Amino acid sequence: MNDLNVLVLEDEPFQRLVAVTALKKVVPGSILEAADGKEAVAILESCGHVDIAICDLQMSGMDGLAFLRHASLSGKVHSVILSSEVDPILRQATISMIECLGLNFLGDLGKPFSLERITALLTRYNARRQDLPRQIEVAELPSVADVVRGLDNGEFEAYYQPKVALDGGGLIGAEVLARWNHPHLGVLPPSHFLYVMETYNLVDKLFWQLFSQGLATRRKLAQLGQPINLAFNVHPSQLGSRALAENISALLTEFHLPPSSVMFEITETGLISAPASSLENLVRLRIMGCGLAMDDFGAGYSSLDRLCEFPFSQIKLDRTFVQKMKTQPRSCAVISSVVALAQALGISLVVEGVESDEQRVRLIELGCSIAQGYLFARPMPEQHFLDYCSGS
């Protein structure tokens, strides 16, 4: 572990002494200390940066919350460990605030301080620093000419991520996702090209390429005895096209596939200011027999409004609720409520982002039946997906 600057923010002198003494035994580098937020701000200004701030929340003078806000604005603090005993609901709200401020939350230290707990949190910090993916700078994104060339050369490929039954892993369907087989950079996810496509109105061209590839795969699945439903992501900009439903119908006819074999996923945020033509397209698709899914349900601010106004046949619950089940008790209440909502509306529910068996078991207890996530399968190219579906 490299040398670290660790700041202990604690107003109770004995607790601060215990923490500093323990940290000096296990942390290579400098251990700084402050009795309140004002002292901590002064330390930040003098030392340049702090790798980890161990922060008590309830202090006289400038408290921990005010210090965290200042730390975010200064850009001089990387990670935060809480050392306050607070109500679980307040704790979760504080964690959310820390993350919204752009700070990395490592965990709770609790009181009294434990050397074993400090060591575990330092190990977590080191692991996150090593594994943290580097943010893609705009300058590193491919040029529009490169993206257009890739589209013209057929370098964008449909990948498939299964939707499965939680209680047995049986295949229910799959989502079709985009990957770019770049000739020099290898397989690239959407984070490398979607921004350019959205900026230069290339999303529609990508959609039709993926849709054609997906329908060809769906026909092969039928031949394998696996006539499952495939879901395609529709960008909000496409919904205003009067020809969208008509062109989808034409391709389904060309591939001799029923409309019920496909579903279209639309994010809630993409429907906030949807024009009448968008609603017309969605109604036409549902009349044809296609499925419609509200993607990332719960991630925005108007999920229930959208669910009432648009003819959805499926809800895809945003992955954040699954990720927070263990640390935020209210997430479980939200999930069980969405289960009841889907049942009352007579539509299906897919839970996204399932990554552990512990999550799978808890979701079953909450009434969920269909899920998608790395626990079951990562997105895969066509041949791997066909092998997956045939059990080979």
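Keep in mind that glycine also has a Cβ here, set from the backbone N, Cα and C atoms.
Taking the Cβ of Glu352 (mutagenesis position) as reference, residues of its chain lying under 8 Å away and at least six apart in sequence are, in sequence order, Asp296, Lys316, Leu317, Asp318, Arg319, Val322, Ala371, Gln372, Gly373. Feature annotation from Swiss-Prot assigns active site, proton acceptor to Glu352.
A strand conformation is recorded for Glu175 (mutagenesis position) in the three-state DSSP classification. The feature Mg(2+) binding site is assigned by Swiss-Prot to Glu175, Asn233, Glu265, Asp295.
Residues annotated as domain 'Response regulatory' in Swiss-Prot: 5-126.
Annotated domain 'EAL' per Swiss-Prot: 140-392, in sequence order, evidence recorded as sequence analysis.
When secondary structure is read from DSSP and collapsed to three states, Asp56 (mutagenesis position) falls in the coil class. The Cβ of Asp56 (mutagenesis position) has 26 neighbouring Cβ atoms from other residues within 10 Å, across all protein chains displayed. Under its mutagenesis entries, Swiss-Prot includes Asp56 to Asn with the note: 5.2-fold decrease in kcat.
Neighbour count (other Cβ atoms within 10 Å of the Cβ, all protein chains): 24 for Glu175 (mutagenesis position). According to Swiss-Prot, the mutagenesis experiment Glu175 to Ala carries the following note: Loss of activity. Activity can be partially restored at elevated Mg(2+) concentrations (up to 500 mM).
In sequence order, Phe156, Glu157, Ala158, Tyr159, Val187, Leu188, Pro189, Pro379, Pro381 are the residues of the chain that are 6 or more apart from Arg179 (mutagenesis position) and have a CB within less than 8 Å of its CB. One entry in Swiss-Prot concerns the mutagenesis experiment Arg179 to Ala. Its note says: 29.1-fold decrease in kcat.
Where Swiss-Prot documents Asn233 to Ala as a mutagenesis experiment, the accompanying text is: Loss of activity. Activity can be fully restored at elevated Mg(2+) concentrations (up to 500 mM). When other Cβ atoms within 10 Å of the Cβ of Asn233 (mutagenesis position) are tallied across all protein chains shown, the result is 21.
Quoted from Swiss-Prot, the note on the mutagenesis of Glu265 to Ala is: Loss of activity. Activity can be partially restored at elevated Mg(2+) concentrations (up to 500 mM). All protein chains shown were included, and the count of other CB atoms within 10 Å of the CB of Glu265 (mutagenesis position) stands at 20.
In the three-state DSSP reading, Thr267 (mutagenesis position) counts as strand. Quoted from Swiss-Prot, the note attached to the mutagenesis of Thr267 to Ala states: 13.4-fold decrease in kcat.
Glu268 to Ala appears in Swiss-Prot as a mutagenesis experiment; the accompanying note says: Loss of activity. Activity can be partially restored at elevated Mg(2+) concentrations (up to 500 mM). The number of other Cβ atoms within 10 Å of the Cβ belonging to Glu268 (mutagenesis position), over all protein chains shown, comes to 24.
Experimental mutagenesis is annotated in Swiss-Prot for Glu268 to Gln, with the remark: 446-fold decrease in kcat.
Among the sequence features in Swiss-Prot, the mutagenesis site Asp318 to Ala is noted as follows: 8.4-fold decrease in kcat. Around the Cβ of Asp318 (mutagenesis position), a 10 Å sphere holds 21 further Cβ atoms from the protein chains shown.
Looking at Swiss-Prot, the entry for mutagenesis of Glu352 to Ala or Cys says: Loss of activity. Look at Glu352 (mutagenesis position): DSSP puts it in a strand.
Swiss-Prot documents Glu352 to Asp as a published mutagenesis change and attaches the note 30000-fold decrease in kcat.
Remark: Glu355 (mutagenesis position) has Val322, Gly373, Tyr374, Leu375 as non-local neighbours, by Cβ distance under 8 Å and separation of at least 6 in sequence. According to Swiss-Prot, the mutagenesis experiment Glu355 to Ala carries the annotation: 1.3-fold decrease in kcat.
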List, in sequence order, those recorded positions among Asp56, Glu175, Asn233, Asp295 whose Cα sits within 10 Å of the Cα of Thr267 (mutagenesis position).
Asn233, Asp295
Within 8 Å of the centroid of the Cβ atoms of Glu175, Asn233, Glu265, Asp295, which other residues of that chain place their own Cβ, given that this set defines the recorded Mg(2+) site?
Ala231, Phe232, Val234, Phe264, Ile266, Thr267, Ala293, Lys316
Alpha-carbon spacing, Glu175 (mutagenesis position) to Glu265 (mutagenesis position), which is rounded to whole Å:
9
Please work out the helix, strand and coil residue numbers for the domain 'Response regulatory' (5-126) from the DSSP assignment.
61 helix, 28 strand, 33 coil
In terms of DSSP three-state secondary structure, what is the assignment for Asp318 (mutagenesis position)?
coil
Are there residues of the same chain, six or more positions away from Asp295 (Mg(2+) binding site), whose CB falls under 8 angstroms from its CB, and which are they?
Asn233, Glu265, Ile266, Thr267, Glu268, Lys316
What's the number of neighbouring CB atoms sitting within 10 A of the CB on Thr267 (mutagenesis position)?
21
